[in-house]
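Undergrad: Dumping what Swiss-Prot says about this protein:
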BINDING   GLY14, ASP16, THR17  ATP binding site
BINDING   VAL44, LYS65, ARG130, GLY137, THR138, TRP150, ASP170, ARG172, GLU176, SER210  dGMP binding site
MUTAGEN   ASP16 to Asn  About 5-50% loss of enzyme activity depending on the substrate
MUTAGEN   THR17 to Asn  About 75-95% loss of enzyme activity depending on the substrate
MUTAGEN   THR17 to Ser  About 5-50% loss of enzyme activity depending on the substrate
MUTAGEN   LYS131 to Glu  Almost no loss of enzyme activity
MUTAGEN   GLN134 to Ala  About 75-95% loss of enzyme activity depending on the substrate
MUTAGEN   GLY137 to Ala  Almost complete loss of enzyme activity
MUTAGEN   THR138 to Ala  About 75-95% loss of enzyme activity depending on the substrate
MUTAGEN   ASP170 to Asn  Complete loss of enzyme activity
MUTAGEN   GLU176 to Gln  Almost complete loss of enzyme activity
Amino acid sequence: MSVLVGLHGEAGSGKDTVAKLIIDWCNDTYPTCLSRRYSFAKPVYELASVILGVTPEFLGERRGKEIDQWFTVTQSQLERARDVWFKYGIDKFEDFSYVWPIFEEKYLNPQQLISENKEDGLYSLFISPRKMLQLVGTELGRQLVHERIWLIILEQSIAKDDPDVAVITDVRFPNEGELLRETNHLDMDSLLVNVVPAEQKFTIKSDHPSESGIPAKYITHELVNKFDGINNLKLEVYNFCDLELEPLVG
């Protein structure tokens, strides 16, 4: 039976590391098992990175993710963003050329837009990578396009791959929890794990809706990250997988 494993938790709680360890467990325990890692935010990272003219990896670097910095937005970058829009089928819900000016005026102007005089440069934007990701994911995608846009894209991706184990690293919104536990159309068993840091000093606080949590009724398990070394975390994750995941996969 195929299994959908969702990970929930505050920013900085270690969800990505836990996801990697679950995939490692799958490879170690069931070498022929097809296990894949997924993220609701993958198209968000791709869109935000081309808009800002950087790589998705740059936006994901924790050391600079919270720091406001200057980015130059160019016409060619917006054209590439439109290509990403088409790549993920977002144009089936809203046209990029219609939605972008609304988003730009309502949400980017407050982030200190300064007009550029350089050729092809439209303006400079002073913003942190995390804030840009939040705006693209929630205000642009969920509010201006469709509340379920990132869920729809992820469901299509999982259905296409047809993995034995799909690990979703970033379950943040109530309808994402609902997708895993109540309304998924993928014919997969599901677990939703809350990754909890033993000490709150490791997490990153935010009042953005994407960090407000999901209803407890969707959470099936809790895994405590003590931040006491990768080997200890591996033991915790492997023990969890032996007890909870193996009966569903085996």
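The backbone N, Cα and C atoms fix where each Cβ goes, glycine too.
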Undergrad: Between THR138 (mutagenesis position) and GLY14 (ATP binding site), what is the CA-CA distance rounded to a whole number of Å?
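TA: Taking the Cα atoms only, THR138 (mutagenesis position) lies 22 Å from GLY14 (ATP binding site).
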Undergrad: Tell me the Cα distance separating VAL44 (dGMP binding site) from GLN134 (mutagenesis position), rounded to the nearest angstrom.
TA: 9
Undergrad: Write down the Cα-Cα distance for ASP170 (mutagenesis position) and GLY14 (ATP binding site), rounded and given in Å.
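TA: So the Cα of ASP170 (mutagenesis position) lies 11 Å away from that of GLY14 (ATP binding site).
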Undergrad: Around the ATP site formed by GLY14, ASP16, THR17, which additional residues qualify by having Cβ within 8 Å of the site's Cβ center?
TA: SER13, LYS15, VAL18, ALA19, LYS20, VAL195, ASN225
Undergrad: Spatial neighbours of ASP16 (mutagenesis position) among the mutagenesis positions GLY137, ASP170, GLU176, defined as Cα within 10 A: which are they?
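TA: Cα filter at 10 Å returns ASP170.
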Undergrad: Given the mutagenesis positions THR17, GLN134, THR138, which one is most crowded in terms of C-beta atoms within 10 angstroms?
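TA: Answer by Cβ density within 10 Å: GLN134.
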Undergrad: Long-range same-chain neighbours of GLU176 (mutagenesis position), Cβ under 8 Å, sequence gap at least 6?
TA: GLY6, PHE40, LEU151, ILE214
Undergrad: Of THR17, VAL44, ASP170, which recorded positions are close to LYS131 (mutagenesis position), meaning a Cα within 10 Å of its Cα?
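TA: Among THR17, VAL44, ASP170, not one has a Cα sitting within 10 Å of that of LYS131 (mutagenesis position).
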